[in-house]
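Colleague: What Swiss-Prot records for GLU164 is active site, and it gives similarity to another entry as the kind of evidence. The annotation that Swiss-Prot gives for the mutagenesis experiment ASN200 to Pro reads: 46-fold less potent protein synthesis inhibition. Under the heading domain 'Ricin B-type lectin 1', Swiss-Prot lists 273-400. What Swiss-Prot lists as domain 'Ricin B-type lectin 2' is 403-527.
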Amino acid sequence: QDRPIKFSTEGATSQSYKQFIEALRERLRGGLIHDIPVLPDPTTLQERNRYITVELSNSDTESIEVGIDVTNAYVVAYRAGTQSYFLRDAPSSASDYLFTGTDQHSLPFYGTYGDLERWAHQSRQQIPLGLQALTHGISFFRSGGNDNEEKARTLIVIIQMVAEAARFRYISNRVRVSIQTGTAFQPDAAMISLENNWDNLSRGVQESVQDTFPNQVTLTNIRNEPVIVDSLSHPTVAVLALMLFVCNPPNANQSPLLIRSIVEKSKICSSRYEPTVRIGGRDGMCVDVYDNGYHNGNRIIMWKCKDRLEENQLWTLKSDKTIRSNGKCLTTYGYAPGSYVMIYDCTSAVAEATYWEIWDNGTIINPKSALVLSAESSSMGGTLTVQTNEYLMRQGWRTGNNTSPFVTSISGYSDLCMQAQGSNVWMADCDSNKKEQQWALYTDGSIRSVQNTNNCLTSKDHKQGSTILLMGCSNGWASQRWVFKNDGSIYSLYDDMVMDVKGSDPSLKQIILWPYTGKPNQIWLTLF
């Protein structure tokens, strides 16, 4: 077994905790799927490499070890001195590889929140987290106390501050801020919904077809409102730091080094899903068959998304790469920039004119012409065309039945939040009640101030060091289209640069465009 990953509460800082979580993520990571880190595929893992340990200490003389199953990042056991304790649902091999040479005991409860909460006689929302809770838990485990209620409560603290924090940037950030400010916190509705949907989000990403989840995942924001996630390009996906391994994408290039027998055992994602969804784009409008007319050659337009799901705004993403409404195909009239897009009978249309690929970044491209779906007109009813791909905001799309903007605050360097001030934007102390800190993230990739959704975050020029300001969205420019990535960056596709707090100095009151360095002044998080 590798050496344990260590964290001490003594002299702990938000920085020492951040380093601990990063080391843990690194140890748990198996590979990347859709550019998002994923736990190892269990079929490629030998049983003896299945477990890792984390050492949590209050001082040189007071420490415990926690055993984690790398296939699911679950806490399966802990050791205090010469005694170790295994959860009831720990895999049978856990006791063969973890804490051998100690007296091994079985705990009376499972590692699920439902069971732990029953034994603790408290829900997760009632149990405070933070440095003090962790320090207390380490001391209690180390003392060998026999109170099962307290054991369950302590495990709820450790699981969330260690395992859940490794899975989600949102959760590690909550813990980090609590260490920074020296205050305890109780999990909010967003945090609980992430914990409860980790497997659903992981499955959605890995089984996604044409940038779209087979089934929508319903998260909750801090105001207890539903947030529906059904696309890889939904900004909430960027809070995932590690996914559960579900399956390999059907077309994944299998490494030739993997032994054939292992590859055959390994689970490949089904490609049978053909989701039927809306396609949201420019200004949050929907791709719409004009006037509900399904005769060949009728144009496809942008129209406001209807309150109810209606046929002429519903599209089935077929495995043959066609996109169909009412059984007919989304078809480009030609292969030259400016060709209009129409509805057409799939069997009589030129096949290549009906094929589309939806990229993870929200681009919809016709492979034959290499042109992309574009909403050139900002007015409702404007006809869709294919155009040269320039990653313009008017060429950004997000599939899913919920195409409404995701409203959130955005935290960044030094745990400050992005704040609108007239046409400027800078960093200020976070206050979730401040309208100037609320941002609406649209289907077209734009980031808009909720105070005036006609204003978009825009980089002033296409060059390194350009200031980011609020400018009219009606331009639909490339400098107004952003991607929230899992490395924490807010990325401009056209410029291949990211949002950066200038000079790591918030007092300069400037956010600029800069090449990605991965430094803290380029790391952002949607706070739900």
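A Cβ is built for glycine as well, from the same backbone N, Cα and C atoms used for every other residue.
Don't expect the noted substitutions in this model, because it carries the original residues.
Are these features on the surface or tucked inside, and what are their neighbours?
Modeller: The Cβ of GLU164 (active site) lies under 8 Å from the Cβ of ILE171, MET191, LEU194, GLU195, TRP198, each on the same chain and at least six residues away in sequence.
Secondary structure at ASN200 (mutagenesis position), taken from DSSP and collapsed to helix, strand or coil, is helix. Close to ASN200 (mutagenesis position) in the fold, though at least 6 residues off in sequence, lie ASN215, VAL217, each with a CB less than 8 Å from its CB.
In the predicted structure, the domain 'Ricin B-type lectin 1' (273-400) carries a mean pLDDT of 98.
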Colleague: Using DSSP, break the domain 'Ricin B-type lectin 2' (403-527) down into helix, strand and coil residues and give each count.
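Modeller: DSSP classes over the domain 'Ricin B-type lectin 2' (403-527) add up to 21 helix, 50 strand, 54 coil.
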